[in-house]
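Novice: This is the structure, below, for whatever I ask next.
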Amino acid sequence: MRLPLPLLLLFGCRAILGSAGDRVSLSASAPTLDDEEKYSAHMPAHLRCDACRAVAFQMGQRLAKAEAKSHTPDASGLQELSESTYTDVLDQTCSQNWQSYGVHEVNQMKRLTGPGLSKGPEPRISVMISGGPWPNRLSKTCFHYLGEFGEDQIYEAYRQGQANLEALLCGGTHGPCSQEILAQREEL
């Protein structure tokens, strides 16, 4: 008997899938969250790199969408947004509901998951915990970057490419995705 994925998760995340000759057993369980992950108003330190990458992705997506609608090309023929427009777009990015993001566990390590975050091999099946404190934490993280760098600097980095935007927000020697910070995260 084959069950759709939501039913598999509902019935303990165990099922036998595949064709008649090649049966594969898959199982998944929800990540076990510690008190900080459950109750803190702030993004836990070990998830800040993922959160930063999610924010950079959403900013880039929304700015690109706004530029596609714009009718004001710059000297190179690309669409350039007015300051008031990109300020509004970035503010709306941070104010969105962030419901498509959550936390799951990969190789005994908790990671944020959602649009713009898949890097490396993903598990064949996993359980994501979304809602709860995660949308508010991502919104706060987004507004933190707006305050730290400002809309002008963020838009300028975006105009140089998505990689530059992510480097501005997440890189640097003390950024959440710096090698030093990631090494400390792995030690935990």
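Every residue gets a Cβ built from N, Cα and C, even glycine.
From Swiss-Prot, here are the annotated features:
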type    : residues      : note
MUTAGEN : Cys49 to Ala  : Reduced electrophoretic mobility; when associated with A-52
MUTAGEN : Cys52 to Ala  : Reduced electrophoretic mobility; when associated with A-49
MUTAGEN : Cys94 to Ala  : Small loss of electrophoretic mobility
MUTAGEN : Cys170 to Ala : Reduced electrophoretic mobility; when associated with A-177
Novice: Give me the CA-CA distance between Cys49 (mutagenesis position) and Cys94 (mutagenesis position), in Å, as a whole number.
Specialist: 17
Novice: By a simple count, how many Cβ atoms lie within 10 Å of the Cβ of Cys170 (mutagenesis position), its own Cβ left out?
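Specialist: I count 21 other Cβ atoms within 10 Å of it.
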Novice: For Cys52 (mutagenesis position) and Cys170 (mutagenesis position), what Cα-Cα distance in Å is obtained after rounding to a whole number?
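Specialist: Cα-Cα, rounded: 6 Å.
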Novice: Inside 10 Å of the Cβ of Cys52 (mutagenesis position), count up the other Cβ atoms and send me the figure.
Specialist: 23
Novice: Just to be sure I understand the packing, how many Cβ atoms besides its own are within 10 Å of the Cβ of Cys94 (mutagenesis position)?
Specialist: 21
Novice: Rounded to a whole number, how many Å is the Cα of Cys170 (mutagenesis position) away from the Cα of Cys94 (mutagenesis position)?
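Specialist: So the Cα of Cys94 (mutagenesis position) lies 16 Å away from that of Cys170 (mutagenesis position).
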Novice: When a 10 Å sphere is centred on the Cβ of Cys49 (mutagenesis position), how many other Cβ atoms does it contain?
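Specialist: The answer is 20 other Cβ atoms.
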